[in-house]
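J.: Dropping the structure in here first, questions after.
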Amino acid sequence: MAKLLLLIFGVFIFVNSQAQTFPTILEKHNSEKITDVFHKGNFQVTNNPIRVKRYEFSAPEPLIIISPKEAGVYPVLLFIHGTMLSNEDYSLFFNYIASHGFIVVAPKLFRLFPPKLPSQQDEIDMAASVANWMPLYLQVVLQRYVTGVEGDLEKLAISGHSRGGKSAFALALGFSNIKLDVTFSALIGVDPVAGRSVDDRTLPHVLTYKPNSFNLSIPVTVIGSGLGNHTISCAPNHVSHQQFYDECKENSSHFVITKYGHMDMLNEFRLSPIAVTMSLMCAQSFRPKATMRRTLGGIMVAFLNAYFRDDGRQYYAIIANRSLAPTNLFAEKKGFNFGFATTYAQL
């Protein structure tokens, strides 16, 4: 009996010491510019996106590349745009990510003239083709336009917004009809959407409606918009960020930028006509979009730094102290409990 009591006491002391350690670490590093991720990074970025036409450099789809100018080796982010949008509609957001030392590759999978309206499965396969293009040709393009810059495909992340967010999950989960020649090392869903409702989802069906069911062994974060499910709902309940996060496994994270809408990370100007229409249709905040881009971009940079640069200080600090973000933020991570609201609706 005495041994049992001693064991219980020892476990209590260990757990309590671990609970105290994390806030101490955060307090120590709060003075070390934790919020730098929420400001433009230190890297100068290519003045204009590198535009690669279809078949140019053997590219399977037209794409843009945004890169730091400074010679070096950088992680790569493959980003899939949202429903009927253009990759160019995100150029300011991509510049923000690149300014923190990342190369962004963003294919264009939809066009109005001449019409190109791919199915979701088509989009997944097209994105897979672009992923397979990168080992052979990304460096060729970079050498042409930015001397001394290299993409590190050992640190390749897949991401996407809206329908493109679902495509990113589908690609990571193996739903492509095209065998991948690359390995994704991280996954970021930006307000992913699987359809208009549970009964009206696009094919293939990625969501299973079973908790922790996604067969993913890589780090995952899901970032949603708080107004995405407001009328007119462009990210409806049960087919958007909360459901995707629920189906992720242990150690994944979830953020909600509560005061912003589904399209609020897009450029203010230089938008495609459909992007303008979609932005007006979806619930939006009318707050500065630059703040949305800083918050979204900062979370993504902190997440990628944690897993690609072995520096998780900013990532964990944001989860534990949401007030570090430029706007209202909900954050949670499976396996961690900081005593906050358990859903963003409770804020």
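FYI, residue positions are counted from 1 along the chain as it appears here.
Glycine is no exception: its Cβ is also placed from the backbone N, Cα and C atoms.
Don't look for the substitutions in this one, it keeps the originals.
Copying in the features that Swiss-Prot gives for the protein in this structure:
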- His81 to Ala: Reduction of activity (MUTAGEN)
- His100 to Ala: Severe loss of activity (MUTAGEN)
- His161 to Ala: Total loss of activity (MUTAGEN)
- Ser162 to Ala: Total loss of activity (MUTAGEN)
- Ser162: active site, nucleophile (ACT_SITE)
- Ser167 to Ala: Slight reduction of activity (MUTAGEN)
- Asp191 to Asn: Total loss of activity (MUTAGEN)
- Asp191: active site, charge relay system (ACT_SITE)
- Cys234 to Ala: Severe loss of activity (MUTAGEN)
- His241 to Ala: Reduction of activity (MUTAGEN)
- Cys248 to Ala: Reduction of activity (MUTAGEN)
- His262: active site, charge relay system (ACT_SITE)
- Asp264 to Asn: Severe loss of activity (MUTAGEN)
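Map the listed features onto the structure and describe their local environment.
T.: Cβ environment of His81 (mutagenesis position): Asn87, Asp89, Tyr90, Ala106, Pro107, Lys108, Leu109, Phe110, Gly160, His161, Gly164 lie under 8 Å away, each six or more residues apart in the same chain.
In three-state terms derived from DSSP, His100 (mutagenesis position) belongs to neither a helical nor a strand segment and is classed as coil. Counting every protein chain shown, 24 other Cβ atoms lie within 10 Å of the Cβ of His100 (mutagenesis position).
For the recorded site, His161 (mutagenesis position), the DSSP three-state label reads strand.
In the three-state DSSP reading, Ser167 (mutagenesis position) counts as helix.
Long-range neighbours of Asp191 (mutagenesis position) (same chain, six or more residues apart, CB within less than 8 Å of its CB): His161, Ser162, Gly165, Ile223, Gly224, Ser225, Gly228, Ala235, Ser240, His241, His262.
When secondary structure is read from DSSP and collapsed to three states, Asp191 (mutagenesis position) falls in the coil class.
Non-local contacts of Cys234 (mutagenesis position) by the CB criterion (under 8 A, 6+ apart in sequence, same chain) comprise Ser162, Val193, Gly228, Gly261, His262, Met263, Met278, Met281, Cys282, Ala283. Secondary structure at Cys234 (mutagenesis position), as computed by DSSP, is coil.
DSSP assigns His241 (mutagenesis position) to a helix in the three-state reduction.
There are 23 other Cβ atoms within 10 Å of the Cβ belonging to Cys248 (mutagenesis position).
The secondary structure of His262 (active site, charge relay system), as reduced to three states from DSSP, is coil rather than helix or strand.
For Asp264 (mutagenesis position), the Cβ neighbour count at a 10 Å cut-off comes to 26, with all displayed protein chains included.
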J.: Nearest to Ser167 (mutagenesis position) by Cα, among His100, Cys248, Asp264 (mutagenesis positions)?
T.: Cys248
J.: Expressed to the nearest Å, what is the distance separating Cys248 (mutagenesis position) and Asp264 (mutagenesis position) at their Cα atoms?
T.: 25
J.: I need the CA-to-CA distance for Asp264 (mutagenesis position) versus His100 (mutagenesis position), whole Å please.
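T.: About 21 Å separates the two Cα atoms.
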J.: Have a look around Ser167 (mutagenesis position) and count the other CB atoms within 10 A of its CB, chains all included.
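T.: 32, counting other Cβ atoms within 10 Å of Ser167 (mutagenesis position).
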J.: State which of the following recorded positions has the fewest other Cβ atoms within 10 Å around its Cβ: His161, His241, His262.
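T.: Selected from the recorded positions His161, His241, His262 on minimum Cβ neighbours within 10 Å: His241.
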